[in-house]
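Enquirer: Take this structure, written in structure tokens, and hold onto it; I'll ask about it next.
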Amino acid sequence: MSAQTSPAEKGLNPGLMCQESYACSGTDEAIFECDECCSLQCLRCEEELHRQERLRNHERIRLKPGHVPYCDLCKGLSGHLPGVRQRAIVRCQTCKINLCLECQKRTHSGGNKRRHPVTVYNVSNLQESLEAEEMDEETKRKKMTEKVVSFLLVDENEEIQVTNEEDFIRKLDCKPDQHLKVVSIFGNTGDGKSHTLNHTFFYGREVFKTSPTQESCTVGVWAAYDPVHKVAVIDTEGLLGATVNLSQRTRLLLKVLAISDLVIYRTHADRLHNDLFKFLGDASEAYLKHFTKELKATTARCGLDVPLSTLGPAVIIFHETVHTQLLGSDHPSEVPEKLIQDRFRKLGRFPEAFSSIHYKGTRTYNPPTDFSGLRRALEQLLENNTTRSPRHPGVIFKALKALSDRFSGEIPDDQMAHSSFFPDEYFTCSSLCLSCGVGCKKSMNHGKEGVPHEAKSRCRYSHQYDNRVYTCKACYERGEEVSVVPKTSASTDSPWMGLAKYAWSGYVIECPNCGVVYRSRQYWFGNQDPVDTVVRTEIVHVWPGTDGFLKDNNNAAQRLLDGMNFMAQSVSELSLGPTKAVTSWLTDQIAPAYWRPNSQILSCNKCATSFKDNDTKHHCRACGEGFCDSCSSKTRPVPERGWGPAPVRVCDNCYEARNVQLAVTEAQVDDEGGTLIARKVGEAVQNTLGAVVTAIDIPLGLVKDAARPAYWVPDHEILHCHNCRKEFSIKLSKHHCRACGQGFCDECSHDRRAVPSRGWDHPVRVCFNCNKKPGDL
């Protein structure tokens with residue numbers, strides 16, 4: 001701390017002499033003030049004193065021109081806060097202490113101390129110096145806020161307008177490691193919320209847009225960073241405004257409140273309305289019921305290094321009046337905060353979520369409004385870190401993102417609030433049981449975390465949904481609840497043996513613990529109902545997107561078809577190569593002379609699509625080149641090639657050039673004549689066989705539809721793959737997932753897995769999504 005004193009520093013305070021006389025005689029000019037030594041010190045005394053071990057860490061300041069020390073007696077007493085200590089007016093040379101006016105009267109107004117010699121400080125110079133310092137500080141603060149701009153944080157549809165943490169920090173224009181708090185403002189539309197923030201934090205600059213028109217100028221949630229107080233300031237949309245999506249916008253306010261450390265409720269009414277107390281009371285109840293749990297989960301899910309307090313923010317009710325007195329003016333003995341609590345109690349609202357509620361009022365006889373009292377109250381609360389500590393901006397963004405992801409989605413008109421600002425319907429799952437109509441009690445979007453629906457009451461049976469569940473009676477009596485389903489065969493039977501047993505003794509009910517507990521045709525007569533003997537029935541809720549619970553899982557017919565298809569497909573795949581080779585050779589033998597041989601056609605002559613082994617190649621009857629089906633789907637007469645007046649297959653180019661006759665010589669026509677007759681005969685035979693195959697396909701489709709399990713989507717309703725949305729065609733076959741029953745292409749359903757809940761105990765086809773589900777299907 002000590003240093004050589006320059007000549008310029010000497011003579012700054014010629015009236016202030018060293019008060020220690022430790023290394024001098026007390027005649028040297030004071031250069032330092034040590035608050036812990038309670039004295040002014042010259043350079044030599046300061047250096048010699050603070051070489052000692054016990055005095056080495058004392059805080060010293062270098063004196064400025066016109067410096068006046070603090071009073072030594074009243075320093076630190078209750079009632080004097082740091083920064084408002086009394087300055088001394090005299091120094092007692094005998095007692096060697098500095099005294100303010102009050103302490104001098106109290107201690108030196110009588111007795112021998114009255115005759116003690118004193119040194120008077122120049123207080124007028126001090127006042128001018130302090131005013132200059134305050135002016136400099138005010139100018140510095142204004143300069144810090146000159147470049148502050150606000151940005152849209154969340155729009156009116158509850159969608160966050162910043163992409164990630166880095167984008168949020170960049171728009172705030174603060175350091176990533178800066179610790180800050182969040183201050184937000186609420187109130188009715190037109191009460192001057194944006195104007196209040198501009199004058200309280202930004203010295204009147206229009207950081208948040210204001211407007212004299214009737215339309216609200218603040219739509220959604222806007223944010224800005226105050227570098228002076230190191231807070232993120234959030235401006236919100238006003239209540240009671242003429243807006244659409246009112247329910248979603250009201251829910252958005254509670255998300256902002258949940259991430260705030262300090263909330264200002266701005267009201268410009270001559271008397272406090274009930275809307276204020278109802279809003280804060282309902283917000284407190286919804287915060288405790290829905291948000292505290294989610295904020296705790298956010299801490300664990302996002303790996304936040306700062307705990308999010310379950311206590312809500314502090315609230316300041318900023319009340320501006322014109323014609324009426326402020327709250328508590330007619331009851332000087334009662335503080336306004338107690339009157340506020342009484343109003344809450346009368347309305348049956350209990351704001352337990354908020355850490356504290358404060359009242360700050362101002363009466364505006366003549367504009368402009370005085371915001372200094374609000375600013376001082378805010379600064380005191382921001383310094384209090386007992387409940388809510390400052391945190392990194394990334395933590396604030398993660399909390400807002402987690403709340404937005406959880407509590408999002410449209411709110412139906414029939415769930416609009418009538419008696420409460422924040423009804424449960426704004427935050428709970430909107431799914432209703434299809435059987436009894438009861439709503440789910442879980443939070444919104446709980447399905448993303450794998451949490452199933454749950455209702456407060458029991459369900460009733462509906463024949464339409466068959467919402468029964470069988471549980472093994474023997475396991476239930478042992479204290480376990482094990483669900484069982486009727487199915488074709490036991491898990492220990494092979495597929496073909498299971499079909500044989502099913503044909504003889506009917507379906508089975510198998511328990512994982514007890515094995516096969518029931519067969520429907522175990523005896524020739526006298527078979528009892530399983531509900532009376534081995535299972536118990538429970539009625540469960542039917543939520544949207546789920547199937548019935550005891551639908552017919554007897555899939556014997558489908559298993560038989562699957563087995564036959566597997567064998568037929570295997571034989572077909574083994575014989576595909578030789579069959580195609582023979583077909584191509586035979587086609588080339590009877591093809592006209594101008595046709596390009598199949599062996600030379602490797603890709604479509606127009607779109608250049610490469611042909612696979614099982615793809616069909618088509619010849620244009622006009623030019624003779626090879627094409628795919630889509631590039632040669634048109635027909636027209638080609639008499640110049642000997643095909644007569646009947647329309648035949650041609651490529652797209654020849655179809656468009658149909659008015660241009662090809663120059664074909666008579667020699668060419670004679671040469672093609674013999675092979676053309678052979679080709680016509682071949683096509684006639686092929687068309688006849690194709691008609692027979694089509695006639696066989698129709699009853700085969702009926703058989704497949706009859707064998708389809710009840711939970712499968714019918715083939716005629718499946719137009720595209722349920723996962724990749726590709727449209728089905730002759731080349732793209734339909735496949736059913738044995739778990740969900742939806743239609744998929746082969747690429748999206750190539751996994752194999754047992755589905756015991758549907759009666760498939762051996763690995764069968766399942767889709768990509770069902771295969772990702774944990775546990776048994």
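Here the Cβ of each residue, glycine as well, is placed from N, Cα and C on the backbone.
Dumping what Swiss-Prot says about this protein:
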BINDING   CYS604, CYS607, CYS628, CYS631  Zn(2+) 1 binding site
BINDING   CYS620, CYS623, CYS651, CYS654  Zn(2+) 2 binding site
BINDING   CYS721, CYS724, CYS745, CYS748  Zn(2+) 3 binding site
BINDING   CYS737, CYS740, CYS767, CYS770  Zn(2+) 4 binding site
MUTAGEN   LYS617 to Ala  Drastically reduce PtdIns3P binding; when associated with A-619 and A-621. Abolishes PtdIns3P binding; when associated with A-734; A-736 and A-738
MUTAGEN   HIS619 to Ala  Drastically reduce PtdIns3P binding; when associated with A-617 and A-621. Abolishes PtdIns3P binding; when associated with A-734; A-736 and A-738
MUTAGEN   CYS654 to Ser  Abolishes PtdIns3P binding but has no effect on its localization to lipid droplets or its interaction with RAB18; when associated with S-770
MUTAGEN   LYS734 to Ala  Drastically reduce PtdIns3P binding; when associated with A-736 and A-738. Abolishes PtdIns3P binding; when associated with A-617; A-619 and A-621
MUTAGEN   HIS736 to Ala  Drastically reduce PtdIns3P binding; when associated with A-734 and A-738. Abolishes PtdIns3P binding; when associated with A-617; A-619 and A-621
MUTAGEN   ARG738 to Ala  Drastically reduce PtdIns3P binding; when associated with A-734 and A-736. Abolishes PtdIns3P binding; when associated with A-617; A-619 and A-621
MUTAGEN   CYS770 to Ser  Abolishes PtdIns3P binding but has no effect on its localization to lipid droplets or its interaction with RAB18; when associated with S-654
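Situate these features within the shown structure.
Expert: Annotation note: CYS607 (Zn(2+) 1 binding site) sits in a coil segment as assigned by DSSP.
Listed in sequence order, PHE627, SER632, ARG649, VAL650, CYS651, CYS654 are the same-chain residues six or more apart from CYS620 (Zn(2+) 2 binding site) with CB atoms under 8 A from its CB.
Spatially close to CYS748 (Zn(2+) 3 binding site) yet at least six residues away along the chain are CYS721, HIS722, ASN723, CYS724, CYS767, PHE768, judged by Cβ distances under 8 angstroms. Annotation note: CYS748 (Zn(2+) 3 binding site) sits in a coil segment as assigned by DSSP.
Within the same chain, the residues at least 6 positions away from CYS770 (mutagenesis position) whose Cβ sits under 8 Å from its Cβ are CYS737, ALA739, CYS740, ARG753, LEU777, listed in sequence order. CYS770 (mutagenesis position) falls within a helix when secondary structure is assigned with DSSP.
According to DSSP, LYS617 (mutagenesis position) is assigned to coil rather than to any helix or strand. All protein chains shown were included, and the count of other CB atoms within 10 Å of the CB of LYS617 (mutagenesis position) stands at 18.
DSSP classifies LYS734 (mutagenesis position) as coil under the three-state reduction. Counting only same-chain residues six or more apart in sequence, the Cβ atoms lying under 8 angstroms from the Cβ of LYS734 (mutagenesis position) belong to ASP715, ILE718, PHE728, GLY743, PHE744, CYS745.
For HIS736 (mutagenesis position), other Cβ atoms within 10 Å of its Cβ number 24.
Cβ neighbour count for ARG738 (mutagenesis position): 27 (other Cβ atoms within 10 Å of its Cβ, all protein chains included).
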Enquirer: To see if you understand the setup: which same-chain residues, six or more apart in sequence, place their Cβ under 8 Å from that of CYS623 (Zn(2+) 2 binding site)?
Expert: TYR594, CYS651, ASN653, CYS654
Enquirer: Between C-alpha atoms, which of these mutagenesis positions comes nearest to CYS604 (Zn(2+) 1 binding site): HIS619, HIS736, ARG738?
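Expert: Nearest listed residue in space: HIS619.
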Enquirer: Measuring CB to CB from CYS607 (Zn(2+) 1 binding site), give everything in the same chain under 8 Å that is also at least six residues away in sequence.
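Expert: Looking at Cβ-Cβ distances below 8 Å from CYS607 (Zn(2+) 1 binding site), excluding near sequence neighbours, one finds CYS628, SER630, CYS631.
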Enquirer: If you take the centroid of the Cβ atoms of CYS604, CYS607, CYS628, CYS631, the listed Zn(2+) 1 site, which other residues of that chain have their Cβ within 8 Å of it?
Expert: SER603, ASN605, LYS606, ALA608, THR609, PHE627, ASP629, SER630, SER632
Enquirer: Whole-number Å only: compute the distance from the Cα of LYS617 (mutagenesis position) to the Cα of HIS736 (mutagenesis position).
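Expert: Answer for this pair: 30 Å between alpha carbons.
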